[in-house]
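Structure first, then comments.
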Amino acid sequence: MNAPDSFQTDLDALHEDMARANMAPTWKYVSDFVAKEPRVGFRPWLWRWNDVLPLLMRAGDLITPERGAERRSMEHVNPDLKSAYSTSHTIATAFQLVRAGETAPAHRHAAAAIRFAARSKGGSVYTRVQGERLMMEEFDLLLTPAGTWHEHANETANDIVWLDALDFPLVNLLKASVFEPGDSDTCEPKPDDFSRQHLGLYRPVGWSDYPEPHPVMRYPWVEMKAALDAAASSGATGSPFDGIVMAYTNPLNSGPTLPTLSCRAQLLRPKESTCAHRATSSTVYFVISGTGTTVVNGTAYRWGPGDVFVVPNWAWHEHLNGDSDAYLFSITDEPVMRTLGIYREQAYAAPGPHQLITGEFDSTQQCVRELSSL
């Protein structure tokens, strides 16, 4: 009759001895590390341009190169990821301000980065990557692949603000972060459009192969917008989940923008309502123009020009556009998930392709209000 008690006593003793040996019983904790579906660990969030810009401009007066600030940027920190200073678990975005006449010194790091010109009046404002100058017209995308030397300069009379996106949360998780300061003459200068000329369809005979493992590229917004508009004009239906959407591809292999980050631009046509879906990738959005709503797990996030919002991995989401065309830029960690063989995507099917809206994000109070309290 004492057998069950003896079993439990012996099992408890085994567990205690295992703990002292720094071992863990899989039969007891398997559900903690082998989940039936992704455990997200952070919430959707939205940062309004009109709230962030005044803070950035105040920083422009206080944080200066003369006071030792190498970069003047403000991170979009998810409330659930404060210790990592990140926007999603793998992506960190920020707004960076470079005032008229300022420069930011050269450095390089293990994290890959992109720059998206959120507000620019053009002219001689640029990032120099591996010695090549990449100009920044408004809404242009510039790449800073992992380990590349880069510096910034604004030789105009106007401030510029761009969106930074880096994979440093992932790099830090892998304990692979490296940072190295440099000088403006660290890399031999290259002519403007060096990469586009070397990677184009036509190249002078006798030119050497492209020297970089990942392209140092500038993707002009005028070209991307023309591609989106042409697709819409042709009558293309686009994606049921994202409308007309285009990826910024790697010209060396037609793959993702960078090994860890894929950048995209999408056009939502007037009154367009996309179907809900979810994926094991997380995505950060920047609103180029237009107004609309993205519903994430039943909560409505209303957005306008300059706003930034994050959709966590495995979160149901869909877009509801307003009365005019809306253009969105986004960064996703989908390449990481595909490389690891763990990318999954699922369409929302019950009871239909759209979620029931149960709440709305209140950016003023920084909270979600349930419909019953609205």
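A Cβ is built for glycine as well, from the same backbone N, Cα and C atoms used for every other residue.
For His107 (mutagenesis position), the same-chain residues lying six or more positions away in sequence with a CB closer than 8 A to its CB are Glu70, Trp149, His150, Glu151, Phe179, Glu180, Pro181, Gly182. Under its mutagenesis annotations, Swiss-Prot gives His107 to Ala the following note: Loss of activity.
Its Cβ placed at the centre, His109 (mutagenesis position) has 18 other Cβ atoms within 10 Å. Secondary structure at His109 (mutagenesis position), as computed by DSSP, is strand. As a published mutagenesis entry, His109 to Ala appears in Swiss-Prot alongside the note: Loss of activity.
What Swiss-Prot says about the mutagenesis result for His150 to Ala is this: Loss of activity. The number of other CB atoms found within 10 A of the CB of His150 (mutagenesis position), across every protein chain shown, is 26. When secondary structure is read from DSSP and collapsed to three states, His150 (mutagenesis position) falls in the strand class.
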